[in-house]
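Peer 1: Have a look at this one.
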Amino acid sequence: MGPPGNDSDFLLTTNGSHVPDHDVTEERDEAWVVGMAILMSVIVLAIVFGNVLVITAIAKFERLQTVTNYFITSLACADLVMGLAVVPFGASHILMKMWNFGNFWCEFWTSIDVLCVTASIETLCVIAVDRYIAITSPFKYQSLLTKNKARMVILMVWIVSGLTSFLPIQMHWYRATHQKAIDCYHKETCCDFFTNQAYAIASSIVSFYVPLVVMVFVYSRVFQVAKRQLQKIDKSEGRFHSPNLGQVEQDGRSGHGLRRSSKFCLKEHKALKTLGIIMGTFTLCWLPFFIVNIVHVIQDNLIPKEVYILLNWLGYVNSAFNPLIYCRSPDFRIAFQELLCLRRSSSKAYGNGYSSNSNGKTDYMGEASGCQLGQEKESERLCEDPPGTESFVNCQGTVPSLSLDSQGRNCSTNDSPL
């Protein structure tokens, strides 16, 4: 089977419809079709609505236009295409128990399916590398990976995904040679994705397993560094809260800078966890299908068709999960609230991401930590002066970010992932 496989050669039979023996059976079949149609419609709407919201938020609010969020946009585009051009036709294939759109659209639809899943996993792999660079070279990150370079990387991801999907499918390199497959290829109402063993294994390895291994390896390194930095934060805060009052007074402002640096680090670790959840969810949703994909070409009678369809749709549902995961980020959460008119804003809104909250204070989009005007104690403010070089070194190895307070001053120094 091809990597992201469609409802494929395990789809419900296409060579005839089942004639029920009793009216009760017929009613059950009709109820099943109606129930599945409603469920699949909800899935499609969730995928389309959620990912349109993500793309719109990043396009509208400058606060979200970071290098990593460029990759998030690419991921959302892949999910959106999945929701518009793949899932609806897959639902029709199941509910109608036959393919109604001809041979050309069958192969084109299959190519889009492979394209979207390949682009998704490769984009997640790129995000992992992006975070690795941010951790190992936090002061060189902005020069190493600019927005223009990010656009080029995204373009390359989609080109490679297109070559992996459209080229072998449209050139018929994927086709099997046994009679059942040949009959399906020539039948207008059959769109079962029969593949030869070489294509099934090679495409699964290139499109899924290799990027997955790279992603897991790189991200494990990222978390190792992040864990060490959290331990440094704990030790630093332990020294700051020492019972020796003389030491605290002696440390003075340096202790305050250390605390601000620690808060910054903890915020970025939460963003790192959000990216980890996105990658983990994608893996959990698609890995079972790709395991079955390999097993099937080795032993085609081992996996029941119902299991295959279920795992395929588990992968489809992943496209609806990511917008929900992004809600962990204050940046995205506030942007979504603005777009859905769930957050009160002043009559004067700025394209750079500023908005006024219900208290009349000006927040920078996404900074839920309190970067706002007000009479706060010096020791409790996050957004005053950027952490000094000495204190920021304690945070080296975390995800760099850029955030501003209401007066436009830097709270930190680099780009923000989420």
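Using the three backbone atoms N, Cα and C, a Cβ is placed for every residue, glycine included.
The mutagenesis experiment Asp79 to Ala is recorded by Swiss-Prot, whose note states: Small decrease in agonist binding. No effect on antagonist binding. Among the mutagenesis entries in Swiss-Prot is Asp113 to Ala, noted as: Drastic decrease in agonist and antagonist binding. Stimulates adenylyl cyclase activity. According to Swiss-Prot, the experimentally introduced change Ser204 to Ala is described as follows: Decrease in catechol agonist binding. Swiss-Prot gives this note for the published mutagenesis Ser207 to Ala: Decrease in catechol agonist binding.
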Peer 1: Helix, strand or coil at Asp79 (mutagenesis position), per DSSP?
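Peer 2: Assignment for Asp79 (mutagenesis position) reads helix.
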Peer 1: By the count of other Cβ atoms within 10 Å, pick out the sparsest of the mutagenesis positions Asp79, Asp113.
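Peer 2: Taking Asp79, Asp113 as the mutagenesis positions, the minimal 10 Å Cβ count falls on Asp79.
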Peer 1: Given the mutagenesis positions Ser204, Ser207, and counting only Cβ atoms in the protein chains shown, which has the most within 10 Å of its Cβ?
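Peer 2: Result of the Cβ crowding comparison: Ser207.
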Peer 1: Using C-alpha atoms only, work out the spacing between Ser204 (mutagenesis position) and Asp113 (mutagenesis position) and round it to an integer in Å.
Peer 2: 13
Peer 1: To the nearest whole angstrom, what is the C-alpha distance linking Asp79 (mutagenesis position) and Asp113 (mutagenesis position)?
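Peer 2: Spelling it out, the Cα of Asp79 (mutagenesis position) and the Cα of Asp113 (mutagenesis position) are 10 Å apart.
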